[in-house]
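Here is the structure we will look at, set down as structure tokens.
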Amino acid sequence: MASESSTHKTKLEKKTCLSFLSSFTRSQIVYPTQGISHYYPSCHMMVHAMNITLCDNFDFKRANPNYHPYILRLYCGVLFWIQCLRAGNDVNDLTDVQHRFLNRFLDNHPLETLAVPGPLLGLFKTLCSSQPEFPHNHNGKVYPRIPAQPGPARRDAFMRDLLESHFLPNVPGIFALLEDLTAFLPNTSRLSKERQAHSRYPKYPDQSLNEAFADCYSNFNFQVTSAADNLEKISSFLHMKHSMAWFNQVKGVADDVAASFEGSGTLADCSPHGLVANQVMVVLSTPEHLPESPNCIADKRATYEFGYQLKSTVRNLPPLAEALAAFSQTYIRMFPNHPFFGTFGSKTLDHGPFWKIRPIGSSLTDNSSYLTIPSIVKQAFKGPAT
């Protein structure tokens, strides 16, 4: 135990020291807050395995005549854009046009009414802003950025000549598929094979599903499109400039799909800020056989294996964040010798200060986990709701 004299001496020394330094106590270090950092998100792991499972189930198709793979792609594509807008809103990086549209959409379609099927819930949770851990939380947030001008000035241009556009849901393109599908099917005087031959896009569902859906197509009340439609604004790109009513019918299909899968939720379960999975880059490995130019939708010649490495500068990543990043692959770097998109995800240093942190850690290459996705989706499928 310290003596009374030593305690008194310590207090005296401290008081003397403070008296000498009193004029300098106002000099305090202020750590600058770095700007926000962004990445361009990818939807290439979305929906396909679910659609294959649903198309293979006779009971589901019979119970849900409004279902078609294109409708589910349309719904999930719209939600992908909306969730990215929510993340952008969290970091105050939306344009006035985007902000007004987001508020209008959520007024018409509250988060609790937007079903998210179980296999996709984790994917949508990764589309958020997140706070880096280092240094001292002074780095700005990391978030998925979408183009302020999502579409071209004319619909018949199909999409913007922008690399990022190829990895975002092409909602006008899905509408083109729907219109193309229904343009031939109502004409019962043609043989199914002849209709398929005249269609621009071979359909991966069976022909009976296409024909049954044609009878339900008018239920959706989709707006009439024109080649001259300007798709530069988000409301026009998502086909909601004049009315959002058609989306209610699409939501009904999504409700039926979500009810058929374990672990489903709503967009209200997907916070616009939270998971640090978006601080992990999924670097795709060069496949043994490079993809070829596709001639139609879902052309297998354009597909490739999804071997990958995980890379990040974060030192204390939760295991769940790494698993979610690998499963959802919403933030990717394409392998450099892809014949069309080899530079996607490679130029990150100009996307904000977070990407300049070093060193970068890496995982081992995983060449097999992606093969389990179809079985994971099938295991989550409960069958049509009764």
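Backbone N, Cα and C define each Cβ position, glycine as well.
Don't look for the substitutions in this one, it keeps the originals.
Long-range Cβ contacts of Pro319 (mutagenesis position) within its own chain (separation 6+, distance under 8 Å) are none. Mapped onto three states, the DSSP output places Pro319 (mutagenesis position) in helix. Quoted from Swiss-Prot for the published mutagenesis Pro319 to Leu: In ilr2-1; resistance to the auxin conjugates indole-3-acetic acid-leucine (IAA-Leu) and increased resistance to cobalt.
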